[in-house]
Amino acid sequence: MGNGESQLSSVPAQKLGWFIQEYLKPYEECQTLIDEMVNTICDVLQEPEQFPLVQGVAIGGSYGRKTVLRGNSDGTLVLFFSDLKQFQDQKRSQRDILDKTGDKLKFCLFTKWLKNNFEIQKSLDGFTIQVFTKNQRISFEVLAAFNALSLNDNPSPWIYRELKRSLDKTNASPGEFAVCFTELQQKFFDNRPGKLKDLILLIKHWHQQCQKKIKDLPSLSPYALELLTVYAWEQGCRKDNFDIAEGVRTVLELIKCQEKLCIYWMVNYNFEDETIRNILLHQLQSARPVILDPVDPTNNVSGDKICWQWLKKEAQTWLTSPNLDNELPAPSWNVLPAPLFTTPGHLLDKFIKEFLQPNKCFLEQIDSAVNIIRTFLKENCFRQSTAKIQIVRGGSTAKGTALKTGSDADLVVFHNSLKSYTSQKNERHKIVKEIHEQLKAFWREKEEELEVSFEPPKWKAPRVLSFSLKSKVLNESVSFDVLPAFNALGQLSSGSTPSPEVYAGLIDLYKSSDLPGGEFSTCFTVLQRNFIRSRPTKLKDLIRLVKHWYKECERKLKPKGSLPPKYALELLTIYAWEQGSGVPDFDTAEGFRTVLELVTQYQQLCIFWKVNYNFEDETVRKFLLSQLQKTRPVILDPAEPTGDVGGGDRWCWHLLAKEAKEWLSSPCFKDGTGNPIPPWKVPTMQTPGSCGARIHPIVNEMFSSRSHRILNNNSKRNF
């Protein structure tokens, strides 16, 4: 293979794609010949007159998953025999029937003119078939199995219950019957993009090079690394076309975190069935690393810890090699080594600190990026005009709820040419266009220092300019949304509330037009920001946790429907805390559970605040009463009353509620001794006569026993 045998660390990052094509992928003509031979073998094995007991053939291993490396590779041929009627039948020796099958197959293949391209060799358990061309050899292990799926494409919960019963009855090892689900393994990989399989080839080749260094090292299943690579791509990218080097760095970083790795899928099984749920919870609480086979929940394919520890050192070596670490920042995908679902309740604070809280350096980087754009807007963008602007920072970094994984910033530009809500609607696209043109010119002047990538607008008359910024002083790219807006609040002094006239004008416009609620929420960015920024640190951490949960749900549910906005979940979290706790130090698991319980009760939710508007002004009062009579859920934006982020039937709350219900069985809601963690007692509905959100709930009615303990620890605090 020539240069293919050289150290991968010597291959430049930008050449990795070329390296895969040049040295790792099988030659096309060889692959075609191998495919033809394998198809012939499968056809022969399914000839009833020759092999009457064979009900079907499944192809597995690297060949079945289409992750074959050039040269020597592996595969499995799984023969479903009619006399294997249940899982435990596989515990009987299949040596005799496989011997006879191998002998007859050898004779049949000789008559098919394949004698120069295959070898059948006896083994302890049966036989292997080697299929080869000049430059490619695949060694297939032939296995006998019970056809667990029969004619079904998808496994039922019943089949996994039977699997567990059979394992217990026969004292078989977990995963021993995974071969019965070979077709599902193939299906799991079938719909993956070609470039992801290229990345898998690269990781497998690297692993082979590592193994050559220490031959006595316990071997790690290539399947485990394939699944790890799929997980990295699913969690961090999901694009058909991506940068191979970014994928490599991500997989290597995950290998470095092997003592935290916990990976599973719910494509063939989930937590709904009690037996399967118990299997999963047991597996997910096992010692790390855990990588569950997506087709068999009893099969942890992670293997021996020793090989992971050694692989960790090799991963660090490649990561820090000059060719892979050739640019700053060296980009990778943001992927956590373990899902939130598996984290016990008493460790949620640690999870937030390790994986969700941005560090000081991250926040300083965001501030630096914001200062670059803020300076551009103030000093460069409008210098050819008489325009006056005021810039307000919004978004999660301004609120204090930013996540570690994702650098973004919102800048609202109050432009003096926008003198009303209507002028904002009609004229803002011109300001967006001007900022776009001026930023492009600014970038051309600073090309050696800055890199700007613009996102295409979502609307014909754009209301926001979205772009990402890279700089020599930034460790990573920062995404920006710049939004022109009418300064509806004027010079609002700190601590004061807007006059009712501000809202009356907005309400009149909303009622006399077909504009959606919240259309002018950018005008009230300061109020939205202050509403959250002033909250206790631990509450903002709970918001981070809920946002992370939402992102996990969004990744899974987005293809099924439009989910409610993240802001709705932020407000729901604040409401849960106000009504159920109200103290700066509280039990995070209790708070998290309360939010999810409220999500499951979305059809009853009616939530509002009286911090910026209330029922005293007649116009506002009538409008609020009409808003509160809308289809549930109703969650009014505390900054402006036309924004109902609950939205009634507008969004697919039912999808989120179903997910929340499944999550209630998570270890997140068990304490250190395994006892269930209760939610706070929180009403789902407020009425105009209720106390609102500024008065803390009555302690005896609203606090759980665990919260009482926390409250006692904070007895010096005045309520």
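Note: Cβ is positioned from N, Cα and C throughout, glycine not excepted.
None of the listed substitutions appears in this model.
Looking at Swiss-Prot, you'll find the mutagenesis Gly2 to Ala or Asp noted as follows: No loss of activity. What Swiss-Prot lists as ATP binding site is Ser396, Arg544, Lys547. The annotation that Swiss-Prot gives for the mutagenesis experiment Asp408 to Ala reads: Loss of activity; when associated with A-410. The Mg(2+) binding site annotation in Swiss-Prot covers Asp408, Asp410, Asp481, and the record cites sequence analysis as its basis. In Swiss-Prot, a mutagenesis experiment is listed as Asp410 to Ala, annotated with the note Loss of activity; when associated with A-408. One mutagenesis experiment named in Swiss-Prot is Tyr421 to Pro or Ala, and its note says Significant loss of activity. Among the mutagenesis experiments that Swiss-Prot reports, Asp481 to Ala is described with the note: Loss of activity. Annotation of the mutagenesis experiment Arg544 to Ala or Tyr in Swiss-Prot: Significant loss of activity. Annotation of the mutagenesis experiment Lys547 to Ala in Swiss-Prot: Partial loss of activity. According to Swiss-Prot, the mutagenesis experiment Cys668 to Ala carries this note: Loss of activity; when associated with A-669 and A-670. Quoted from Swiss-Prot, the note attached to the mutagenesis of Phe669 to Ala states: Loss of activity; when associated with A-668 and A-670. Record note (Swiss-Prot) on the mutagenesis of Lys670 to Ala: Loss of activity; when associated with A-668 and A-669.
Features as recorded by Swiss-Prot, highlighted on the structure.
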residue	record	Cβ neighbours (10 Å)
Ser396	ATP binding site	23
Asp408	mutagenesis position	17
Asp410	mutagenesis position	22
Tyr421	mutagenesis position	21
Asp481	mutagenesis position	18
Arg544	mutagenesis position	23
Lys547	mutagenesis position	21
Cys668	mutagenesis position	25
Phe669	mutagenesis position	22
Lys670	mutagenesis position	18
Separation of alpha carbons, Lys670 (mutagenesis position) and Asp410 (mutagenesis position) (Å): 37
Spatial neighbours of Ser396 (ATP binding site), counting only the mutagenesis positions Asp408, Asp481, Cys668, Phe669 and Cα distances within 10 Å: Asp408
Cα-nearest neighbour of Lys670 (mutagenesis position) within the listed mutagenesis positions, Asp408, Tyr421, Asp481, Arg544: Arg544
Secondary structure at Cys668 (mutagenesis position), reduced by DSSP to three states: helix
Arg544 (mutagenesis position) and Phe669 (mutagenesis position), distance between Cα atoms, whole Å: 17
Secondary-structure category, per DSSP, in which Arg544 (mutagenesis position) falls: helix
Cα proximity to Asp481 (mutagenesis position), best match among mutagenesis positions Asp408, Tyr421, Arg544, Lys547, Cys668: Asp408
Top Cα neighbour of Tyr421 (mutagenesis position) in the set of mutagenesis positions Asp408, Lys547, Cys668: Asp408
Check: same-chain CB within 8 A of ATP site center, minus Ser396, Arg544, Lys547: Leu356, Thr401, Ala402, Leu403, Lys540, Ile543, Val546, His548, Lys566, Glu570
Distance in Å spanning the most remote Cα pair of Ser396, Arg544, Lys547, given for ATP: 10
Alpha-carbon spacing, Lys547 (mutagenesis position) to Asp408 (mutagenesis position), which is rounded to whole Å: 14
Separation of alpha carbons, Cys668 (mutagenesis position) and Asp408 (mutagenesis position) (Å): 28
Rounded distance in angstrom between the Cα atoms of Cys668 (mutagenesis position) and Arg544 (mutagenesis position): 15
